[in-house]
Amino acid sequence: MKVGVLWLISFFTFTDGHGGFLGKNDGIKTKKELIVNKKKHLGPVEEYQLLLQVTYRDSKEKRDLRNFLKLLKPPLLWSHGLIRIIRAKATTDCNSLNGVLQCTCEDSYTWFPPSCLDPQNCYLHTAGALPSCECHLNNLSQSVNFCERTKIWGTFKINERFTNDLLNSSSAIYSKYANGIEIQLKKAYERIQGFESVQVTQFRNGSIVAGYEVVGSSSASELLSAIEHVAEKAKTALHKLFPLEDGSFRVFGKAQCNDIVFGFGSKDDEYTLPCSSGYRGNITAKCESSGWQVIRETCVLSLLEELNKNFSMIVGNATEAAVSSFVQNLSVIIRQNPSTTVGNLASVVSILSNISSLSLASHFRVSNSTMEDVISIADNILNSASVTNWTVLLREEKYASSRLLETLENISTLVPPTALPLNFSRKFIDWKGIPVNKSQLKRGYSYQIKMCPQNTSIPIRGRVLIGSDQFQRSLPETIISMASLTLGNILPVSKNGNAQVNGPVISTVIQNYSINEVFLFFSKIESNLSQPHCVFWDFSHLQWNDAGCHLVNETQDIVTCQCTHLTSFSILMSPFVPSTIFPVVKWITYVGLGISIGSLILCLIIEALFWKQIKKSQTSHTRRICMVNIALSLLIADVWFIVGATVDTTVNPSGVCTAAVFFTHFFYLSLFFWMLMLGILLAYRIILVFHHMAQHLMMAVGFCLGYGCPLIISVITIAVTQPSNTYKRKDVCWLNWSNGSKPLLAFVVPALAIVAVNFVVVLLVLTKLWRPTVGERLSRDDKATIIRVGKSLLILTPLLGLTWGFGIGTIVDSQNLAWHVIFALLNAFQGFFILCFGILLDSKLRQLLFNKLSALSSWKQTEKQNSSDLSAKPKFSKPFNPLQNKGHYAFSHTGDSSDNIMLTQFVSNE
């Protein structure tokens, strides 16, 4: 028969005089220190609580132990000094059988959830008469919590200035406040049945928030009720010493949170502490159902903070050597002080980001030793133990992890080919860089990693494979790859659904090159998860994106993905196009662009054919100039868009992508500014009836507005953002949106502002036309022109406005499929809309075109008839007669009025 082991946990309280054998031992908890009469003792008397674990074999030995505790009576004299046991109690009774430990509380002691032995590995049973704590012995941690006396907690606020000395229990000011509070509360509570002691446990900031703990032998409900009954007495006693804040005094019987750092607290309490020595900042915790949870933390190593300040001193005259030395100093500090506090994480990410931006702007190169220092720094802050602190940081800086990833990629691109190959394999990050040579033409590129997650020996593998067919053009200089398991835990996951990153995050950077197909292989971290999605981190929208990536194969442990380069018209406002509708959007884009370009060319041909017939009044001439430039601007913009769509979206050695962005931006702006010129013309001819601006002056205004303003905006945009590499997106050839400067606003704001202005102009003009002021009468020709302008503007402006309005929708709600389809549809067919509503809507142009086509048709028919008549008659059957056309007259009339015609008639008087 196997006998279980039993324990009786006993609680002793000693007082030790000067020179006592207990001394100052860290293993013994000092409860409080009192100054006593020096005549009786040579020094202060200290009170200790001693917790003893005593083993017994059966119930008889247990009874003997209980009786022994009862026989212990003060004072006891020891040879090392005067020791007095003031109380001795059994607290917890435990028995162990077959590896399972079960404990119950002794008389007047109880469990204080979640203090049941080891809260993580034990379960508190409350259904029985005596609540018991049950757990497996092999799971217990080194420190466990046993049954305690009944405790009641209380807090109140003192209207005095808080000082950091109140956080130090050894300081004089702490002792002053604590001793005064304990004396007054003890007087108020000493007559309560079961009351044993009261002790100040903490002071918090917020005036001075004092927390105290009352210990008693009665039940929690009885002790709490008694303390509440004498609450007024306690407040009056405290008010004699301190100015209390009204309504701040409260007591509660259950501490939701209680630990050695933040003390006790009830639900939703917040407690702020200064950081420990050597750090600057504060740490704030909130009491939640699971205990104290850190919600804010700014603890930055003092050395790091100083280093961050020193960085600004080298920016003005920075050199590669200075930057390299700075990174080396940062690496040394991190290596000597590896603590990954939230403040340290934020500070390191900020420093690395600043180094990256400075190096990119100054075109610095990064040596192999500097790159090794960067990877060592990254390995430290990507420690899997720091994930909890990353979670806290991401509450304040949501995209700090994205910023880190982008920074590491940018710094990696600064390593010259001559410093490669390099390979840094650390515990939490792997980095590899190679120079590209002609062997890539034959064998392609492969990058493989093997990393072990925390608390497991099973490796997680990953692989990047680029086929040799992707290197058939001029070769890139370098290929950089890196991988990390921790990044998958800290990069934000979309709020939609409960997805999680289930593999390593792998990054491959090929500068100045275009890759159209890449295969990726991932080991699953958790093989039981299903329905994998192949995604990439979208730096433009700061989220996971599946555009251009799809699942190739899935086994129980391995997922294979394929990613390709995709471009659609929808990138003008949003680079994210859901993969489910991408073929539709792409088809709409290119078919629509073909029709649009053809329509615009037709617009220009029609204008060229009938330019002289239409050019009569100043208003008509100016309108034609505007329409021609609108068509021309959109035509060139569409061509440049196609150029941008055919080059690599990330880089191009000749700068074609940057040029495409600039000219697309410029000519799309020109389109809108020429529309604004149309609006101004319309308002001018209606409102200022008797004012006539000179033709050359009106043209000067038109061309300055139509091309001058767009040129200024475009040049300023590229001049401000290109040096910091924030001008264009990394994934598509278009203006950037994700960075702080947001150069895309340099297009969106003017375009939408012009659309809004033109709507207002149309409304004003329509009102003026319906109710003209007395004396304001236009000529018939000018009024017809104005009506034509109004029709064109009224239809053309809403179409263009809606187009870019739906584009804004693709940014705000990138997951909405309707935004992308409508946006692509309206944008792709803009040229066709201009042909219909800007050219064919004009009745004069329509009539001229009809006449031209009719004349051509009649001429062909006449030629055919004459040819038929000649073939029916014999040769020379009629003598030559120079007057054979007598009686036949050809009438042709051309005019400049609205009823212009070109008509050919044949009549006979015979």
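Each residue, glycine too, has its Cβ placed from N, Cα and C.
Just the original residues are modelled here, none of the noted substitutions.
Positions annotated as domain 'SEA' by Swiss-Prot, on the basis of sequence analysis: 148-256. Across the domain 'SEA' (148-256), mean pLDDT in this model comes to 87.
Note: the domain 'GAIN-B' (437-579) comprises 17 helix, 51 strand, 75 coil (DSSP; helix = H, G, I, strand = E, B). Here Swiss-Prot flags 437-579 as domain 'GAIN-B', drawing on sequence analysis.
One mutagenesis experiment catalogued in Swiss-Prot, ASN389 to Ser, is accompanied by this note: Decreased expression. The 10 Å shell around the Cβ of ASN389 (mutagenesis position) contains 23 further Cβ atoms across the protein chains shown.
A mutagenesis experiment is reported in Swiss-Prot for this position, PHE569 to Ala, and the note states: Strongly decreased G protein-coupled receptor signaling.
Swiss-Prot gives this note for the published mutagenesis SER570 to Ala: Strongly decreased G protein-coupled receptor signaling.
Quoted from Swiss-Prot, the note attached to the mutagenesis of LEU681 to Ala or His states: Retains G protein-coupled receptor activity. Under the three-state DSSP scheme, LEU681 (mutagenesis position) falls in the helix class.
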ASN389 (mutagenesis position) - helix vs strand vs coil (DSSP): helix
Counts by DSSP class (helix H/G/I, strand E/B, coil) across the domain 'SEA' (148-256): 41 helix, 35 strand, 33 coil
Local Cβ density at LEU681 (mutagenesis position) - other Cβ atoms counted within 10 Å: 24
Rounded distance in angstrom between the Cα atoms of ASN389 (mutagenesis position) and LEU681 (mutagenesis position): 61
